[in-house]
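Working notes, structure below.
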Amino acid sequence: MKSITVICFLALCTVAITSAYPQEPVLADEARPFANSLFDELPEETYQAAVENFRLKRATCDLLSGFGVGDSACAAHCIARGNRGGYCNSKKVCVCRN
């Protein structure tokens, strides 16, 4: 039993050391052509429309409901956005009041 534990520990150490081994640095100029995002390739008017319609997913109600603070966190989130408050609906989505 001790030998299996020692072998597993050595295997774990080997994996940790090899995954932490440094790679060759990549120059920013070489990586730039491959790192274009969709927003970089859009025309200006399409870019503005995409930015205006960009919506972040909200997990305030669903994640914090286990702690009993889902509605309070949703209301605080909505107040921070400039609304009068908010609540969690039956689908666990934060609905902000105007």
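Placed from the backbone N, Cα and C atoms, the Cβ positions cover glycine too.
Just the original residues are modelled here, none of the noted substitutions.
The annotation that Swiss-Prot gives for the naturally occurring variant Lys2 to Gln reads: In forms A3, A4, A5 and A2 from strain Liverpool. Cβ contacts within 10 Å of Lys2 (variant position), excluding its own Cβ and spanning all protein chains shown: 6.
In three-state terms derived from DSSP, Ser3 (variant position) belongs to a helical segment. Swiss-Prot documents Ser3 to Pro as a naturally occurring variant and attaches the note In form A4.
One natural variant catalogued in Swiss-Prot, Ile4 to Leu, is accompanied by this note: In forms A2, A3, A4 and A2 from strain Liverpool. There are 8 other Cβ atoms within 10 Å of the Cβ belonging to Ile4 (variant position).
Take the CB of Val15 (variant position) and look out to 10 A: across all protein chains shown you find 10 other CB atoms. The natural variant Val15 to Gly is recorded by Swiss-Prot, whose note states: In forms A2, A3, A4, A5, B2, A1 from strain Liverpool and A2 from strain Liverpool.
Taking the Cβ of Ala16 (variant position) as reference, no residue of its chain lies under 8 Å away while being at least six apart in sequence. Reduced to three states, the DSSP call for Ala16 (variant position) is helix. According to Swiss-Prot, the natural variant Ala16 to Ser carries the following note: In form B2, A1 from strain Liverpool.
Quoted from Swiss-Prot for the published natural variant Glu24 to Asp: In form A1 from strain Liverpool.
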